[in-house]
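Below you'll find the structure, written out as structure tokens, and then a few comments.
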Amino acid sequence: MSQHLPLVAAQPGIWMAEKLSELPSAWSVAHYVELTGEVDSPLLARAVVAGLAQADTLRMRFTEDNGEVWQWVDDALTFELPEIIDLRTNIDPHGTAQALMQADLQQDLRVDSGKPLVFHQLIQVADNRWYWYQRYHHLLVDGFSFPAITRQIANIYCTWLRGEPTPASPFTPFADVVEEYQQYRESEAWQRDAAFWAEQRRQLPPPASLSPAPLPGRSASADILRLKLEFTDGEFRQLATQLSGVQRTDLALALAALWLGRLCNRMDYAAGFIFMRRLGSAALTATGPVLNVLPLGIHIAAQETLPELATRLAAQLKKMRRHQRYDAEQIVRDSGRAAGDEPLFGPVLNIKVFDYQLDIPDVQAQTHTLATGPVNDLELALFPDVHGDLSIEILANKQRYDEPTLIQHAERLKMLIAQFAADPALLCGDVDIMLPGEYAQLAQLNATQVEIPETTLSALVAEQAAKTPDAPALADARYLFSYREMREQVVALANLLRERGVKPGDSVAVALPRSVFLTLALHAIVEAGAAWLPLDTGYPDDRLKMMLEDARPSLLITTDDQLPRFSDVPNLTSLCYNAPLTPQGSAPLQLSQPHHTAYIIFTSGSTGRPKGVMVGQTAIVNRLLWMQNHYPLTGEDVVAQKTPCSFDVSVWEFFWPFIAGAKLVMAEPEAHRDPLAMQQFFAEYGVTTTHFVPSMLAAFVASLTPQTARQSCATLKQVFCSGEALPADLCREWQQLTGAPLHNLYGPTEAAVDVSWYPAFGEELAQVRGSSVPIGYPVWNTGLRILDAMMHPVPPGVAGDLYLTGIQLAQGYLGRPDLTASRFIADPFAPGERMYRTGDVARWLDNGAVEYLGRSDDQLKIRGQRIELGEIDRVMQALPDVEQAVTHACVINQAAATGGDARQLVGYLVSQSGLPLDTSALQAQLRETLPPHMVPVVLLQLPQLPLSANGKLDRKALPLPELKAQAPGRAPKAGSETIIAAAFSSLLGCDVQDADADFFALGGHSLLAMKLAAQLSRQVARQVTPGQVMVASTVAKLATIIDAEEDSTRRMGFETILPLREGNGPTLFCFHPASGFAWQFSVLSRYLDPQWSIIGIQSPRPNGPMQTAANLDEVCEAHLATLLEQQPHGPYYLLGYSLGGTLAQGIAARLRARGEQVAFLGLLDTWPPETQNWQEKEANGLDPEVLAEINREREAFLAAQQGSTSTELFTTIEGNYADAVRLLTTAHSVPFDGKATLFVAERTLQEGMSPERAWSPWIAELDIYRQDCAHVDIISPGTFEKIGPIIRATLNR
């Protein structure tokens, strides 16, 4: 046997990626060479065998020993002659050949699959046409050595054709490469390279992607879109000729880099660049995988030319080539992260100058790529050819890109080359990436011009009041005014304001609770020609004082109890108003003008001082007239006023109804925060139109049951959402509960409430593919622009900055001309007009709607858990004596950073007092507030947070915490605990003396868990798996598993108690269906809040309750005993599916008989046994329909195991289903005097069956949720997307 060699260069990354991936053949590389001409196929087949034998990596074997992976050359391995397949008589030889090759690539071709890692075929598709198929595992070859092997085989074939002896192998033994690599790792060159890449990493800009989806750390897919672009029309050749001082490869790279940057709307981004890592090395003529993908920081200046960019990139690459031997994975590890945690770069660039040409006499050879390994995001292979033309192959991850989008992107690249060919001096920032017709398309989307009357709010309301003077207009719990009465009150108050000195153009502050008087005050202010300034009395006094100082209103309208709060505001005149005034007629005063300010609303400011936004009359008139046209109100409508008046959404609530003859009803103060109060409010007044902020809609939906939804929402005709991104799933839940049309509106305070709209119901909702509903289309006389950093429009699908134009823009910021000028800028596309930058990132969708993509944030994932670092920061900052706080994800234990996900959360704190913080106590407080995966494993106190040169937090400069073992608690016991603690110590590099020490909290990770499991397996003479380390990561817990009886360990998951999730709050008990197992309830973990524990109660065999019980009552009694062992007293939370629901209902009745509280009883398509025909109808023949349904449930459960069902499990399931039929033949229900929640599968509901009637003798109160599914699907993940949130909301009440 040859020498055992470690994996080197690209091999460790490939090995680990394949181990962590579920893809069966992702790391296969394959191509076929199309041979046209006369081919001696038997001779070529023998040449293949001879050529393969000359490349030693093709005879590599791999083994894993004690957590380490080794390779060696198997000298005994021989290659069989490749099969010769003749398809000439086939109807479709080409298609059949392609199918054969793809079938080979679809096999499980992992390195441990037992399939050959090297495979060739010769497929004849015509008399003089052959497909020479070649496939290798990526551990053996890379993109450089693959064609080199093909050329050597062709060389051998041609040599033999000439009758000459076999040429010698040109390939260097891979052992030489390994030895050279190991020497490099110990050399000064390695140290220099490490320092170089550490500096490069610090300066590296964030990665970018052409896909709108977040760029993950590890999501490589072998499902790849391939697009080949041939630039043979001479434009690239013409450009290269004009720029003769620039190498063609450099020019191609600059074009690709600019194309990516403009389509990502990022002028600074990180891409990957493939280096051969062979020059001056033994690897130059070796066949192993040594190519290296290293991060390339791309910086594009808008004012530079393409040759300038090409020259700069070439110089950058020249410097990087001196350090190209350094592993990309090591760069990540050096930065305290692990490969796959987060992306180092986005798209990968590859300049292919490899020689793919085969020189075979009288035979033309063309290579066609089939597989090159998985693609994380996007790869661009650039092929400048000898004729001066350029080919580009684009490989895209199908999970992130679709073919039409990719083709559009390719068209933009062609257009880019054409523009530079026409004008080589064109600046990078001036190149156009919009396709022909897209400017017209965007112009059409923004063609919103509608002529509106030159009028004001007060004029519109007076006009409507004249039409319907006696119609009900305004009401609260105490008062009801008709339109005439309302106008009389408005005019009387407006005259009083004028008496108090209010003049047209002034502002009047309003600090009133929600009532009819708040509405009357706002209307009176407008009637007097002034602007209203709403003050939220829930704000601190200092903040209100700042707003009054900035606005300097001529009057404050408030109440007697609020007036003392404003006593220290100088020169403030006030009016207390809380009762109707004596009418003085209703004739309009006509003091308000279209150019007047209508209202001033203060928003938060980056400086800490709020800023007042001034919105004009014409702006809000446009908004209201559009809304009435788009969502018309009539005299039959009732609009709810429940939005706080300091939130600009309230503006349309206060005025829209009164221009349409509708009625406005005022909710009680603070009622908008109480979903139950809103239910009562909607029902009492018959509300037809209302608004929710999405977060409040979620709370309201959570408060609804089907019954309360019918009672409180029956009159709702249209519901509006704005203020936050609107989750699509929430809309679907609302639609299912109420059926009331939901509409998504978007707009900042700086643009008269809302500037865009999108239906969030029906067909439009069904077509939403993202997580939130699009913000949609512009309203009347309003434009939406999405621009890049150079203020150029971006094409559909490309993210950019959202700007607003048109009539609804605010007049500016009160008393802040500097801020107004910086945010309301000149519109470059409409001379003389203004444009407002929202700060939101958005993109155009194919249907012309705008999709909101959010802003920059600190969201990340660690081992699949999504984490908002900002949320942790805010909780930490609220801790005692903490002035500043920031959370960072990093690898704590550098010695353990050998791959896999090694990151942990670290919290950095700055003390307010400067005294030492009790970090243990603070960490305990965090645990009371945050879910476990968001609690930092270490809190580190710093004198100050590190800042970058531009004054921002420098996360890369945050120090790694010093690795220390936990302060000793209980010492490990002799035996397994001592052995495990010693293994922890040796692998983690710290002295572990605590039985509760956690492997992962001390810096362990999934890759190191493999080594730990291997080491412990040797030491305890029993197999220990990495999975056991994952679920039992402390010394004590792992010892318990290892010391357990072998049969008990083997049967984990097959016992009566199935712990599905452990929390620190109440427990939901889930009862098995007829299968006897509760595994299907694991889906609940996705939906229940973290504090909930979930336990399944099962009936295993032998000797389970279903097998041993004479009747179903005995099963209930047995499970009741099990339940009481787990939880002696209530409240109890029970859930069951099918037969499990029958058991849960019976146990609930028994618990109530014992005086216990049953807080929740959930039934998943469960029916009383009395409603099913279980009795013998004929000679021992049960109801065939019932038996058929039981059989379908059994088959669905077995199918869900995806072929993993063992003989023992199969026998258990079959036996349990037989027992279920036996037990149900004599079953009877027991009355339960509580409330149950029933989910009904509508598709298999028996004709004429009523759940209300069926359960009324046995359950006192029943909530019913009907699901569009069959009985066997009600427990499926798809159905649980609807059921899960309902269960969560019900449990949380």
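Including glycine, each Cβ sits where the backbone N, Cα and C put it.
When averaged over the domain 'Carrier' (971-1046), pLDDT in the model lands at 73. Annotated domain 'Carrier' per Swiss-Prot: 971-1046, in sequence order, evidence recorded as sequence analysis.
Classification of F1077 (mutagenesis position) by DSSP places it in coil, neither helical nor stranded. For the mutagenesis of F1077 to A, Swiss-Prot gives this note: Retains 2% of activity. The structure shown keeps the original residue.
For W1079 to A, Swiss-Prot lists a mutagenesis experiment annotated as follows: Abolishes enterobactin production.
According to Swiss-Prot, the mutagenesis experiment Q1080 to A carries this note: Retains 50% of activity.
Under the DSSP three-state reduction, S1138 (mutagenesis position) is assigned to coil, being neither helix nor strand. Record note (Swiss-Prot) on the mutagenesis of S1138 to C: 1000-fold decrease in kcat. Releases both enterobactin an linear dimers (DHB-Ser)2.
For the mutagenesis result D1165 to S, the note given in Swiss-Prot is 200-fold decrease in kcat. Cβ contacts within 10 Å of D1165 (mutagenesis position), excluding its own Cβ and spanning all protein chains shown: 26.
For the mutagenesis result H1271 to A, the note given in Swiss-Prot is 10000-fold decrease in kcat. Releases only enterobactin, but accumulates both DHB-Ser-O-TE and (DHB-Ser)2-O-TE acyl enzyme intermediates.
Annotation source Swiss-Prot lists active site, proton acceptor at H1271, citing a curator's inference.
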Would you kindly give the Cα-Cα distance separating S1138 (mutagenesis position) and F1077 (mutagenesis position), rounded to the nearest Å?
12
Between S1138 (mutagenesis position) and Q1080 (mutagenesis position), what is the CA-CA distance rounded to a whole number of Å?
12
With every protein chain in view, what's the tally of Cβ atoms within 10 Å of the Cβ of S1138 (mutagenesis position), excluding that atom itself?
26
Among F1077, W1079, all listed as mutagenesis positions, which has the most CB atoms within 10 Å of its CB?
F1077
Measure the Cβ-based neighbour count of Q1080 (mutagenesis position), defined as the other Cβ atoms within 10 Å of its Cβ.
22
Are there mutagenesis positions among W1079, Q1080, H1271 that sit within 10 Å of D1165 (mutagenesis position), Cα to Cα? If so, list them; otherwise say none.
H1271
For Q1080 (mutagenesis position) and H1271 (mutagenesis position), what Cα-Cα distance in Å is obtained after rounding to a whole number?
14
How many Å lie between the Cα of H1271 (mutagenesis position) and the Cα of W1079 (mutagenesis position)?
17
